[in-house]
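Data first, discussion second: the structure below is written as structure tokens.
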Amino acid sequence: MTNIRKTHPLLKIVNDSLVDLPVPSSVSSWWNFGSLLAACLAVQILTGLFLAMHYTSDTATAFNSVTHICRDVNYGWILRYLHANGASMFFICLYIHIGRGLYYGSYMYSETWNIGILLLFAVMATAFMGYVLPWGQMSFWGATVITNLLSAIPYIGTDLVQWIWGGFSVDKATLTRFFAFHFLLPFIIAALVMVHLLFLHETGSSNPTGIPSDPDMVPFHPYHTIKDILGILMMLTALSMLVLFSPDLLGDPDNYIPANPLNTPPHIKPEWYFLFAYAILRSIPNKLGGVLALVLSILILAIVPLLHTSKQRSMMFRPLSQCMFWLLVADLLTLTWIGGQPVEHPYIIIGQMASILYFTIILLLMPLVSMMENHLLKW
């Protein structure tokens, strides 16, 4: 008798995606981050759902409702900190996942890669809107500064900003709509994840060598199910340590001050995971130029497949390209550090140099080094 998981219309889809899926045997732990992201999304949706049951999206009561969750709701404090720090874990996994894609040439599967970029934008938008909801000082001023960037768009900019605000400043209407979108977007992200996986399973997974691995496959279950569960347990352990020992480590103390439109904080900055893009934005003195650089710093990922000049897919056997990759990682860490610093000497010039280097590495140095490696290998 045939196993039901192979014949049942619904179970068959699950079986082909999670049980009998052929996976290259050389796939390393860097391929774990997809499942970790799925786990992060599940944690965020669950904790967010319970938080939404107690939260009120009104400027008069939003801050107090978050305080109420932490003080009066059973285990509300752990829900709130799991959700806030879960976002940090989400972005750590997200950036490593993208880094893996760049290092091992996963971007050559262009459909999967492009849906991934769309997912990145959706997650960033969700995180930004979520940061506004506690209605602290940094929530209010972060929302004001970031939405105001759209006013740099010629002709329609000012109208667009007021349309997003629902008035002439960030106020009750803004908070209400941000809560609505923050609740809705994770479900859209979950749907996009399905499309992401659909495209991935059309081509099959890449592997560290970058060489076709059709003759050497292993089934997803039990090998990768065990591997993924171990990864998820390690991530949840790290998240639990963060939540239970230093829940405010990655947050901003200013967000414990209720939003006050009459008092601007000395240093307005986003959460740590946006600091690299914020540093690029600030490094250009012109408003429109800064906004364009900000958008391009993420959108540049879309043209990475076009800049692939190497005859090899992966960087595994390309030491010069590896140097360029790690230089890019160091540059992004520098930008993250600069984004959290005040706008003064020497931080301004360091930020400008790091921003120029970021675009130079991706657009110029990586393709040139790849061509040089081709020449050295006489290809």
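The count begins at 1 with the first shown residue.
Quick reminder: no glycine exception, Cβ is built from N, Cα and C everywhere.
Nothing has been swapped: the model has the original residues at all the noted spots.
As written in Swiss-Prot, here are the features:
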type	residues	note
BINDING	HIS83, HIS182	heme b b562 binding site
BINDING	HIS97, HIS196	heme b b566 binding site
BINDING	HIS201	ubiquinone binding site
VARIANT	ALA39 to Thr	In strain: Isolate TK 25127
VARIANT	ILE98 to Val	In strain: Isolate TK 15571 and Isolate TK 25127
VARIANT	MET194 to Val	In strain: Isolate TK 15571 and Isolate TK 25127
VARIANT	MET316 to Thr	In strain: Isolate TK 15571
VARIANT	MET353 to Val	In strain: Isolate TK 15571 and Isolate TK 25127
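Neighbour list (the residue listed as 'ubiquinone binding site', Cβ cut-off 8 Å, at least 6 residues apart, same chain): ASP16, SER17, LEU21. When the variant positions ALA39, ILE98, MET194, MET316, MET353 are compared by the number of other CB atoms within 10 angstroms of each CB, MET194 has the fewest. The Cα of HIS182 (heme b b562 binding site) lies closest to that of ALA39, out of the variant positions ALA39, ILE98, MET316, MET353. HIS196 (heme b b566 binding site) sits 14 Å from ILE98 (variant position), taking the Cα positions as reference. When other Cβ atoms within 10 Å of the Cβ of HIS97 (heme b b566 binding site) are tallied across all protein chains shown, the result is 20. Under a cutoff of 8 A between CB atoms, and with a sequence separation of 6+ in the same chain, the neighbours of HIS83 (heme b b562 binding site) are GLN44, THR47, GLY48, LEU51. Cα-Cα distance from ILE98 (variant position) to ALA39 (variant position): 17 Å (rounded to the nearest whole number). Taking Cα separation as the measure, MET316 (variant position) is nearest to HIS97 of the recorded positions ALA39, HIS97, MET194, MET353. Around HIS196 (heme b b566 binding site), taking its Cβ as the centre, 21 other Cβ atoms fall within 10 Å, counting all chains.
Between the CA atoms of MET353 (variant position) and HIS97 (heme b b566 binding site) there is a gap of 26 Å, rounded to the nearest whole number.
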